[in-house]
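Encoded as structure tokens, the structure appears first; notes follow it.
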Amino acid sequence: MTDEFLWIEGIPFPTVYYSQEIIREVRDRFVVRDEDTIIVTYPKSGTHWLNEIVCLILTKGDPTWVQSTIANERTPWIEFENNYRILNSKEGPRLMASLLPIQLFPKSFFSSKAKVIYLIRNPRDVLVSGYHYFNALKQGKEQVPWKIYFENFLQGKSYFGSWFEHACGWISLRKRENILVLSYEQLKKDTRNTIKKICEFLGENLESGELELVLKNISFQIMKERMISQSCLSNIEKHEFIMRKGITGDWKNHFTVAQAEAFDKAFQEKAADFPQELFSWE
């Protein structure tokens with residue numbers, strides 16, 4: 001798996017869509033504006049779901065935008081090679097997304113009033129989702145066995161590096177007024193009130209009917225159908241594993257007892273200082 005990594009500042013990235021030159025340029029030269037909003041996650045943490053929610057909030061629940069425009073055009077990834085230059089020349093408030101850890105994030109953000117929403121998810125479920133997703137991307141190439149993927153994840157040798165370091169970096173900024181940290185599990189458990197919290201953070205107000213439209217259009221099944229219908233717009237043929245289950249606790253169907261114990265030990269060692277209120281998972 002190591003040969004498939006593009007190593008940037010000690011972080012392993014996929015070799016597709018990313019380049020050392022662009023990542024460093026994003027960090028050092030990309031100008032984040034005060035009116036920008038950026039959705040940040042570690043991969044497979046509910047990224048697509050949160051993107052859809054924010055887009056629907058901005059359109060007052062009207063699904064036209066999310067139905068007619070693919071996600072990467074609505075919320076472009078800052079670090080993608082093709083997106084960086086497009087975003088640089090885009091005028092007005094920008095809605096963007098990123099998977100970058102804080103040490104590679106645009107430096108200009110930290111002196112701006114731009115808003116970041118960071119979504120954290122049970123790393124056990126992140127591991128399982130990533131295992132299925134990244135293996136599916138291989139399409140005919142040799143798959144990474146579950147045991148090896150598990151070990152790589154704990155060692156920070158999976159795409160985008162250590163989950164623990166990524167989460168720790170962003171969580172450490174949670175007291176800043178322009179950063180909102182949410183958990184996938186809480187969003188799943190209490191979607192309505194979590195959306196209200198997002199609205200308050202963004203300065204958006206939804207009438208009751210508009211909120212109901214947002215809730216209707218972010219159900220897992222509707223989002224999956226929407227992605228399938230958009231496959232012709234973007235040549236997406238992998239919607240079935242981009243959105244696999246959308247559930248919590250799936251790790252219990254994959255971890256052995258020994259793996260669960262090993263993960264618990266690693267979590268206690270590496271995440272001891274994390275705020276416990278974020279860990280609403282089983």
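Just so it is clear, glycine is given a Cβ too, placed from its N, Cα and C backbone atoms.
Database features (Swiss-Prot):
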BINDING   44-48, Arg121, Ser129, Tyr184, 218-223, 244-246  3'-phosphoadenylyl sulfate binding site
MUTAGEN   His48 to Thr  Impairs sulfotransferase activity
ACT_SITE  His48  active site, proton acceptor
MUTAGEN   Leu99 to His  Decreases sulfotransferase activity (at pH 6.27)
MUTAGEN   Cys232 to Ser  Decreases sulfotransferase activity (at pH 7.5)
MUTAGEN   His239 to Gly  Has little effect on sulfotransferase activity (at pH 7.5)
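Counting other CB atoms no more than 10 Å from each candidate's CB, the recorded positions Lys44, His48 peak at Lys44. Considering only the binding-site residues Thr47, Ser129, Ser219, the Cβ with the fewest other Cβ atoms within 10 Å is that of Ser219.
A 10 Å cutoff on Cβ-Cβ distances gives Ile222 (3'-phosphoadenylyl sulfate binding site) a total of 15 other Cβ atoms nearby, all chains included. Checking the binding-site residues (Thr47, Ser129, Ser219, Ile222) against Leu99 (mutagenesis position) with a 10 Å Cα-Cα cut-off leaves Thr47.
If you take the Cα of Ser129 (3'-phosphoadenylyl sulfate binding site) and the Cα of His48 (mutagenesis position), they are about 13 angstrom apart, rounded to a whole number.
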